[in-house]
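What Swiss-Prot annotates here:
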- Ser130 to Asp: Abolishes homooligomerization beyond homodimer formation and results in abnormal SMN complex formation. Decreases vegetative cell population growth (MUTAGEN)
- Ala134 to Glu: Abolishes homooligomerization beyond homodimer formation and results in abnormal SMN complex formation. Decreases vegetative cell population growth (MUTAGEN)
- Tyr136 to Cys: Localizes in the cytoplasm (MUTAGEN)
- Gly143 to Val: Localizes in the cytoplasm (MUTAGEN)
Amino acid sequence: MDQSQKEVWDDSELRNAFETALHEFKKYHSIEAKGGVSDPDSRLDGEKLISAARTEESISKLEEGEQMINQQTETTLEGDTHIQQFADNKGLSDEKPETRAAETHQEFMEVPPPIRGLTYDETYKKLIMSWYYAGYYTGLAEGLAKSEQRKD
């Protein structure tokens, strides 16, 4: 089975499958362009209820996490003040250790909140990767088309 390099690297089937998937995607996602659903709020009530339930669940999980972080931070700050007092050569400073610890604490607490409503399961990861590969092969196809046009 001696295959030439051209046969080995032939991705025409993959490109055809991608073009078919792209055509199908455009067909189903062009409903708004054809004037089908113009108001995004006119979706089914069931979808609204499900998304609201997921949002409430996410909010409650975030609040629980924030409470745990606050409790851990309080115990950490208490320990930090004792460490800072003994770490200083003099043992005392002009500034209170609680003030320094609070300033340090504020620097670390300015992390942006996570995006609500997302769950990172295997299906979601596969969806993200499929969009990545779709974009990659779209760019590849466009690049090849442009290079073929330049040759002509």
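Including glycine, each Cβ sits where the backbone N, Cα and C put it.
In three-state terms derived from DSSP, Tyr136 (mutagenesis position) belongs to a helical segment. Here Gly143 (mutagenesis position) is positioned 14 angstrom away from Ala134 (mutagenesis position), judged by their C-alpha atoms. Ser130 (mutagenesis position) is 10 Å away from Tyr136 (mutagenesis position) when you measure Cα to Cα.
Every protein chain shown contributes to the tally, and the Cβ of Ala134 (mutagenesis position) ends up with 14 other Cβ atoms within 10 Å. Reduced to three states, the DSSP call for Gly143 (mutagenesis position) is helix. Ser130 (mutagenesis position) is surrounded by 11 other CB atoms, counting those within 10 A of its CB over all protein chains shown. Distance from the CA of Gly143 (mutagenesis position) to the CA of Ser130 (mutagenesis position) is 20 Å. Its Cβ placed at the centre, Tyr136 (mutagenesis position) has 10 other Cβ atoms within 10 Å.
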